[in-house]
Amino acid sequence: RSCIDTIPKSRCTAFQCKHSMKYRLSFCRKTCGTC
């Protein structure tokens, strides 16, 4: 899978992942460009 930076790293928090993005934390980290 390619990693796409969909949200700013500053907003990549556990809360964002669990409540806004509906993804697991590991996937949220990938979408924040930390792959």
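Note: Cβ is positioned from N, Cα and C throughout, glycine not excepted.
Mean pLDDT for the domain 'ShKT' (3-35) in this predicted model: 64. Here Swiss-Prot flags 3-35 as domain 'ShKT'.
Quoting Swiss-Prot on the mutagenesis of I7 to Q: 10-fold decrease in potency of inhibition of Kv1.3/KCNA3.
In Swiss-Prot, the entry for mutagenesis K9 to Q states: 10-fold decrease in potency of inhibition of Kv1.3/KCNA3. The structure shown retains the original residue.
In the three-state DSSP scheme, R11 (mutagenesis position) is classed as helix. In the structure as shown, the Cβ atom of R11 (mutagenesis position) sits within 10 Å of 12 other Cβ atoms. Recorded in Swiss-Prot as a mutagenesis result, R11 to Q carries the remark: 7.5- to 42-fold decrease in potency of inhibition of Kv1.3/KCNA3.
Where Swiss-Prot documents Q16 to K as a mutagenesis experiment, the accompanying text is: 6.6-fold increase in selectivity for Kv1.3/KCNA3 over Kv1.1/KCNA1, which is marked by a 2.6-fold and 117-fold decrease in potency of inhibition of Kv1.3/KCNA3 and Kv1.1/KCNA1, respectively.
What Swiss-Prot says about the mutagenesis result for S20 to A is this: 20-fold decrease in potency of inhibition of Kv1.3/KCNA3, and 80-fold decrease in potency of inhibition of KCa3.1/KCNN4.
According to Swiss-Prot, the mutagenesis experiment S20 to Q or R carries the following note: More than 25-fold decrease in potency of inhibition of Kv1.3/KCNA3.
In Swiss-Prot, a published mutagenesis experiment is listed as M21 to Q, annotated More than 25-fold decrease in potency of inhibition of Kv1.3/KCNA3.
Mutagenesis annotation in Swiss-Prot: K22 to Q or R, described as More than 25-fold decrease in potency of inhibition of Kv1.3/KCNA3; the structure shown retains the original residue.
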